[in-house]
Amino acid sequence: MIQKRKTRQIRVGNVKIGGDAPIVVQSMTSTKTHDVEATLNQIKRLYEAGCEIVRVAVPHKEDVEALEEIVKKSPMPVIADIHFAPSYAFLSMEKGVHGIRINPGNIGKEEIVREIVEEAKRRGVAVRIGVNSGSLEKDLLEKYGYPSAEALAESALRWSEKFEKWGFTNYKVSIKGSDVLQNVRANLIFAERTDVPLHIGITEAGMGTKGIIKSSVGIGILLYMGIGDTVRVSLTDDPVVEVETAYEILKSLGLRRRGVEIVACPTCGRIEVDLPKVVKEVQEKLSGVKTPLKVAVMGCVVNAIGEAREADIGLACGRGFAWLFKHGKPIKKVDESEMVDELLKEIQNMEKDGGTN
């Protein structure tokens, strides 16, 4: 069992982060924030997918102006993403955001960062210190020669110490780079020296399978080491995919369970059914199920039930038929044309019982 790193607990709106709270899944909208309707529609989709905190970009004044309505109508806490324009941090807090994300390296003078922190303290707004390889302080680049893991960690520790000195503790830190091992090492260095909650992810991971794999490896390593209080899978894709991927990573490590986890055999010469087609149909029809269930779809009856005995329910497919099984025991033989519908009926019954029977 994974032993999670002990961190202090903070709050972003009504969401607890760190301490004994579960790891929180975040994402970021890809809409123009000033397009309130599009932004709220995407926030709704993210929320329905399981997102618990959402970040929005505020590069322009019109984006800041849109925040009040977005915050008011959002079903989850909203974080304003601030870069290069410290005035937008103050304005965003006036509009009621629950948190702000700043990169001190591109904000400017230390006095300005402190003023932002003092305002956040006054308003009860959480702050995320964002450190990444693309905007490291000049003196650290000169010291290390490049954005090394040590340089990134030192930057994060430097600003963390300043926040503590200023009497502000409702903050978390993110240390991100596009290199997986550098990212892991930087977070490990920071985690060994402080109890500040960490937001983890791999920046600029890319799109499709490559982006998902890169993020899964980087995030998975840190989570296995007990590091990470909030997580975002950064992909060049629909942000809903980020949320879905984050939950798959957490489910794989036994850290969160939400919705259906489908397991299926890799196929071999024994299968008598178009298994990829069946799995895809099952995935699509179960996408709206919120009850944590493990569903197995196996391509033959030889070892299927034994191999999938840890599943809550599943199908072991044969030629023209399938065995429907629950908790490792066959309960019904069904025709191939009816097997998916029979599986769905049984899952609906399990949902009514809370997934236990």
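Every residue gets a Cβ built from N, Cα and C, even glycine.
As annotated by Swiss-Prot, [4Fe-4S] cluster binding site applies to Cys265, Cys268, Cys300, Glu307. The DSSP secondary structure for Glu307 (mutagenesis position) is helix. For Glu307 (mutagenesis position), the number of other Cβ atoms no farther than 10 Å from its own Cβ, over all displayed protein chains, is 16.
Cβ neighbour count for Gln26 (mutagenesis position): 27 (other Cβ atoms within 10 Å of its Cβ, all protein chains included). In Swiss-Prot, the entry for mutagenesis Gln26 to Glu states: Reduces activity 100-fold. The structure shown retains the original residue.
Around Arg55 (mutagenesis position), the C-beta neighbours below 8 angstroms that are at least 6 residues distant in the chain are Gln26, Ser27, Met28, Thr29, Val78, Ile79, Ala80, Asp81, Arg101, Arg232. Quoted from Swiss-Prot for the published mutagenesis Arg55 to Lys: Loss of activity.
Record note (Swiss-Prot), mutagenesis Asp81 to Asn: Loss of activity. The unchanged residue is displayed.
Annotation note: Arg101 (mutagenesis position) sits in a strand segment as assigned by DSSP. Looking at Swiss-Prot, the entry for mutagenesis of Arg101 to Lys says: Reduces activity 500-fold.
The C-beta environment of Asn103 (mutagenesis position), restricted to residues of the same chain at least 6 apart in sequence and closer than 8 Å, consists of Ile82, His83, Ile129, Gly130, Val131, Asn132, Ser135. For the mutagenesis experiment Asn103 to Asp, the note given by Swiss-Prot reads: Reduces activity 200-fold.
Listed in sequence order, His83, Phe84, Ser135 are the same-chain residues at least 6 apart in sequence whose CB falls under 8 Å from the CB of Asn106 (mutagenesis position). When secondary structure is read from DSSP and collapsed to three states, Asn106 (mutagenesis position) falls in the helix class. Swiss-Prot documents Asn106 to Asp as a published mutagenesis change and attaches the note Reduces activity 2-fold.
Looking at Swiss-Prot, the entry for mutagenesis of Arg128 to Lys says: Loss of activity. Of all the Cβ atoms in the protein chains shown, 25 others lie within 10 Å of the Cβ of Arg128 (mutagenesis position).
In Swiss-Prot, the entry for mutagenesis Arg256 to Lys states: Reduces activity 2-fold. The structure shown retains the original residue. Annotation for Arg256 (mutagenesis position): spatial neighbours Pro22, Ile23, Val25, Tyr247, Leu250, criterion Cβ-Cβ under 8 Å with sequence separation of six or more.
Mutagenesis annotation in Swiss-Prot: Glu307 to Asp, described as Reduces activity 500-fold; the structure shown retains the original residue.
As a published mutagenesis entry, Glu307 to Gln appears in Swiss-Prot alongside the note: Reduces activity 4-fold.
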Spatial separation of Cys300 ([4Fe-4S] cluster binding site) from Arg128 (mutagenesis position) - C-alpha basis, Å
50
Just checking, which of Cys265, Cys268 (binding-site residues) has the fewest C-beta atoms within 10 Å of its C-beta?
Cys268
Minimal Cβ count within 10 Å, across the recorded positions Asp81, Arg101, Cys300, points to Cys300
Residues close to [4Fe-4S] cluster site centre defined by Cys265, Cys268, Cys300, Glu307, Cβ within 8 Å:
Pro266, Thr267, Arg270, Ile271, Met298, Gly299, Val302, Asn303, Ala304
